[in-house]
Each structure stands twice: as structure tokens, then as C-alpha cells.
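Peer 1: According to Swiss-Prot, the protein has these features:
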| type | residues | note |
| --- | --- | --- |
| ACT_SITE | Asp135 | active site |
| ACT_SITE | Arg187 | active site |
| BINDING | Lys98, Arg291, Arg292 | substrate binding site |
| BINDING | Met136, Gln166, Arg187, Met188, Val189, Lys190, Gly191, Ala192, Thr229, His230, Arg292, Ile293, Ala294, Glu295 | FAD binding site |
| MUTAGEN | Gly63 to Ala | 140-fold decrease in catalytic efficiency for proline |
| MUTAGEN | Glu64 to Ala | 27-fold decrease in catalytic efficiency for proline |
Amino acid sequence: MIDQLYRKAVLTVAERPQVEQLARQKMWNLAERFVAGESIESAIQAVQALERDGIAGNLDLLGEFIDSPAKCTEFADDVIKLIEAAHAAGIKPYVSIKLSSVGQGKDENGEDLGLTNARRIIAKAKEYGGFICLDMEDHTRVDVTLEQFRTLVGEFGAEHVGTVLQSYLYRSLGDRASLDDLRPNIRMVKGAYLEPATVAYPDKADVDQNYRRLVFQHLKAGNYTNVATHDERIIDDVKRFVLAHGIGKDAFEFQMLYGIRRDLQKQLAAEGYRVRVYLPYGRDWYAYFSRRIAETPRNAAFVVQGMLKG
């Protein structure tokens, strides 16, 4: 409950226009710990640096609350440019997108614009042997996102498109089971949006326990699993689980956020585990940065210390 109250307080303050304006003026030097620059070039360089340490990248062009269909299509074009740039740099493209950013819920000639643009993006990634992860947003978009995910897996294959489930939502265990027929590649996260107790666990202990259930059930079902957490207790539990069940290191990977626990990322890679780092980049970094601060008081303390030094 305390964690939920903390998250709510931080995100409520972050939504104030004057706070966003101040942050954009004063906090980029702090945000760049969590964001891999504002350009494609800086993001590609960040992936290359990770790969030198045996760690893969998951690129994400930041852009939320895009309102017009034209801007959504322009955003999709920019994602395609990112995929092409990654391929040109010798990187197998692995990119996350929010379907809302490419037009989910907007009609174009009788079809969802988000689905249309996602098809273009995934087709380009598939051309280069790459992969697109459909990020999950707040609970109001879960149904349509999973429906569109099912459609896209049918068209492009589970080896080229995956999605995300959030352990703080009560419904996620059922959603996971409902997707088993697809043999889906799913990233398991705890969840960073502010959700009401009617749909999400308010207590961290319940979120953590549900996270373990999601990961263990997905692994036991024989599906590729992305264990996206920095929680060392959970990481150790996953290590023990796969060892006890004879699950190979090629059946899953650990995923972490750019700028957080780099030591742990390198340690896991050195132990022979697959490790991938989520690398957000772009000018629209504020909402993402706010959610990172809201995750833990430790991140907020980092920002306060940086402001005092600055």
C-alpha cells in the first residue's frame, strides 16, 4: 500500500504542466541516466556499447499521447527508420512500440490505424530477421492490445512479434494462459502505470508473488520468457526454478532498464545468461522519466541529489 501511495504522489505531481516544464529545462542531465539520448545515433551507439559487454538491446522511440492520425503515421515512419539504422549498423533490430503511439483506436478506412502501422513496422523488422515487442499500457488498453497481438502473431509469427504482461493486474494470469496456443514470446513486468485497486494489486508483496507465477507458468508451458526485473530475489528464484525443471538458458532472458543495475547486467551475462537492456530514446522522455522516479524512492533520491549538485 505504501508503494502505491508513493507512486500516486509522484505521478500526480509529475502531471502538473509547470513541473514538466521545469523538468525539461533542468533535468535532462539526470534523465540521460535512464534515456539513451534524443537521437537515433545516440541510441545505436548505446546498443553497440552494450553488445561489447555481451548484452543485447531493446530500442524504444519514446512518444506518448500522440493525438492526430498523421502524427501517428509519422511516428511509425520514424520507428521504421530506427529499424533500418539498426540493421545498417550490424544490429539485429529489436524494438518496442506502444500501439497507442502508432494509432491504436483511430479509424482509417475502416481499420485500426495502430494495427495498420504495426504491420508496416513488423514487416520491416522481419525483413532483417528482427523482433517487435508490443508494449502494454494501462488496463484500459489490455483487451485491444492482446487482440491485435493475436492477429499480428498469426500474420508474422511469434519469432517476430511479442508482447508484455503486467503482474500488478489481477487479470494477467488468465491472459497469459489464454495466449498459450500462440507459443508467445512475452516480457513479464511488474507494471509502472497508476492503476486503481479494482484492477491491480495495491501491495508490492502481491505484485511480486504474481510476477513469479507468471514467469514460472510461462516457462513451464515451454514459451520463451523475458524476465524483466532488477529484483535479485526474483532473479535468484528464476535461476533455481529453471535448474530444477531442466530449462535451458536459451529458453529465457533477463531484461533490465538502461542505466539501472549495470553491475548486475554484466554479472548475469558473465554467468552465461541472456541479458537484454531496454533502451528508450527520443525527445519525448518526460513521461518515461517520471515513471522511473515513481518506481522507487531510491530513484527519487537520485534526482534530488542531482538537483542539489546542479
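The count begins at 1 with the first shown residue.
Every residue, even glycine, has its Cβ placed from backbone N, Cα and C.
Nope, none of those substitutions made it into this model, it's the original residues.
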Peer 1: Could you check the binding-site residues Met136, Val189 and say which one's CB has the most other CB atoms within 10 Å?
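Peer 2: Output for this query is Met136.
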Peer 1: What subset of the recorded positions Lys98, Asp135, Met136, Arg187, Gly191, Thr229 lies within 10 angstroms of Gly63 (mutagenesis position) at the C-alpha level?
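Peer 2: Qualifying among Lys98, Asp135, Met136, Arg187, Gly191, Thr229: Lys98.
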Peer 1: To the nearest whole angstrom, state the Cα distance for the pair Gly191 (FAD binding site) and Asp135 (active site).
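Peer 2: Gly191 (FAD binding site) to Asp135 (active site), Cα-Cα distance: 11 Å.
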Peer 1: Given the recorded positions Lys98, Asp135, Arg187, which one's Cα is the least distant from that of Thr229 (FAD binding site)?
Peer 2: Arg187
Peer 1: List the Cα distance (Å, whole number) between Met136 (FAD binding site) and Lys98 (substrate binding site).
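Peer 2: Met136 (FAD binding site) and Lys98 (substrate binding site) have their Cα atoms 7 Å apart.
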Peer 1: With Cβ-Cβ distance below 8 Å and at least 6 positions apart along the chain, what are the contacts of Arg187 (active site)? List them in sequence order.
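Peer 2: Arg187 (active site) has long-range Cβ partners Cys133, Gly162, Thr163, Val164, Leu165, Asn226, Ala228, Gln255.
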Peer 1: Could you state the CA-to-CA distance between Asp135 (active site) and Lys98 (substrate binding site) to the nearest Å?
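Peer 2: Cα-Cα, rounded: 5 Å.
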Peer 1: Please give me the CB contact count at 10 A for Thr229 (FAD binding site), counting all chains in the structure.
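Peer 2: Thr229 (FAD binding site): 23 neighbouring Cβ atoms within 10 Å.
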Peer 1: I need the CA-to-CA distance for Lys98 (substrate binding site) versus Val189 (FAD binding site), whole Å please.
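Peer 2: Their Cα atoms are separated by 15 Å.
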Peer 1: Neighbour count, 10 Å Cβ-Cβ cut-off, for Lys98 (substrate binding site): what number do you get?
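Peer 2: There are 22 of them.
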